[in-house]
Amino acid sequence: MDKKTLSIVGASGYAGGEFLRLALSHPYLEVKQVTSRRFAGEPVHFVHPNLRGRTNLKFIPPEKLEPADILVLALPHGVFAREFDRYSALAPILIDLSADFRLKDPELYRRYYGEHPRPDLLGCFVYAVPELYREALKGADWIAGAGCNATATLLGLYPLLKAGVLKPTPIFVTLLISTSAAGAEASPASHHPERAGSIRVYKPTGHRHTAEVVENLPGRPEVHLTAIATDRVRGILMTAQCFVQDGWSERDVWQAYREAYAGEPFIRLVKQKKGVHRYPDPRFVQGTNYADIGFELEEDTGRLVVMTAIDNLVKGTAGHALQALNVRMGWPETLGLDFPGLHP
């Protein structure tokens, strides 16, 4: 099979660099060009030392981009939308890792991000969560990567709402997130002496990924997200507090997950009765495209605690985007992604 050429815009950041790492091992992809204004002329390993010896590519300025089969855009929010015409002319297949085209509802976008530069294009991209939108992705030329916190939340809650397991009451979500979720650009909040050893509530209300969660969950339930920053480099642990319908049992919860995720290559249900590793832990999915999902039901009250662990840069960003590309191209879904995490 002839390889498809792929270029990455914004490849010096964490999201673009992670897509590059995965793409370099993909048997059907040839990485053609990678861009960075700041590091133009520098070899890739100058910014991503883990890729030393894996590629001889050097960063180029975006103005020197040539046409390719696939263009991955890992730009700050708003940039791709403002320069859409220029970038869309370079490749028939576009994969956007920013928030620019994740939402279809212009009012939701306005509430969380402000005015959209290209509201006429909202709804033209397919949301890159294969577990939810596999059929739509099969014919998608424009793909919008999901937010990392939204990915963790959606994967944990979607089967329960689809099966009618939950009461129509507000769902409260807490997200323990890592430092890399803030991106490669340094800030006072990410400065090591300020961040190391700290567990900081940084977004108690109004988290932007709430919009994606609400728009993509069945019935558009009332969901409230609180984000807590930890000093881990990678990983997200999502816990959701909700209530099951009267008379519903643990068996019903199991059934909802098994029906939704039967045969899913990157979903693992983690709920053991004994041992140290009874529930999902971001440590064991670090660097992988797996999502570990678990739960615990308080039978006498009906309170259900749902847990999801993912790597924010892989399953939360570049990994699910590459998985979506595999679906789009008709390739085996696990290509470039089929590897386990580390232990210990």
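Glycine residues also receive a Cβ, built from the backbone N, Cα and C atoms like all the rest.
Quick look at what Swiss-Prot lists:
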- Cys148: active site (ACT_SITE)
- Ser12, Gly13, Tyr14, Ala15, Ser36, Arg37, Arg38, Leu75, Ser180, Ala184, Asn312: NADP(+) binding site (BINDING)
- Arg102 to Ala: Strong decrease in activity (MUTAGEN)
- Cys148 to Ala: Lack of activity (MUTAGEN)
- Arg195 to Ala: 5-fold decrease in kcat and 40-fold increase in Km for [LysW]-aminoadipate 6-semialdehyde (MUTAGEN)
- His209 to Ala: Does not affect activity under basic conditions. Strong decrease of activity under neutral conditions (MUTAGEN)
- Arg258 to Ala: Slight decrease in kcat and 17-fold increase in Km for [LysW]-aminoadipate 6-semialdehyde (MUTAGEN)
- Arg278 to Ala: Lack of activity (MUTAGEN)
Report task. Would you mind listing, in sequence order, the residues at least six apart from Tyr14 (NADP(+) binding site) in the same chain with a Cβ closer than 8 Å to its Cβ? Result -> Ser180, Gly183, Ala184, Leu313
**Report entry** Under 8 Å by Cβ from Arg38 (NADP(+) binding site), counting only residues of that chain that are 6 or more apart
**Finding:** Ser12
Query raised in the report: Between Ser36, Ser180, which of the binding-site residues has the fewest other CB atoms within 10 angstroms in the structure shown?
Result: Ser180
Query - Maximum Cα-Cα separation in Å among residues Ser12, Gly13, Tyr14, Ala15, Ser36, Arg37, Arg38, Leu75, Ser180, Ala184, Asn312, which the record lists as binding NADP(+) - result: 25
Query raised in the report: Going by C-alpha positions, which of the recorded positions (Ser36, Arg258, Asn312) is nearest Arg195 (mutagenesis position)?
Result: Asn312
Requested in this report: Pop the Cα-Cα gap between Arg258 (mutagenesis position) and Asn312 (NADP(+) binding site) into the table, whole Å please.
Outcome: 24
**Report entry** Of Arg102, Arg195, His209, Arg278 (the mutagenesis positions), the residue whose Cβ has the fewest other Cβ atoms within 10 Å
**Finding:** Arg278
Report task. Identify which of the binding-site residues Ser12, Asn312 has its Cβ surrounded by the largest number of other Cβ atoms within 10 Å, counting every protein chain shown. Result -> Asn312
Query raised in the report: Roughly how many angstrom lie between the C-alpha atoms of Ser36 (NADP(+) binding site) and Arg278 (mutagenesis position)?
Result: 43
Query raised in the report: At the level of the C-alpha atoms, what whole-angstrom distance separates Arg278 (mutagenesis position) and His209 (mutagenesis position)?
Result: 28
Query raised in the report: What count of other C-beta atoms do you get within 10 angstroms of the C-beta of Cys148 (mutagenesis position), across all chains shown?
Result: 27
Query raised in the report: Between Cys148 (mutagenesis position) and His209 (mutagenesis position), what C-alpha distance do you get in Å?
Result: 8
Query raised in the report: Taking the Cα atoms as reference points, how far is Arg102 (mutagenesis position) from Arg258 (mutagenesis position) in Å?
Result: 27
Query - List of residues, in chain order, with Cβ under 8 A from that of Arg258 (mutagenesis position) and at least 6 apart - result: Leu269
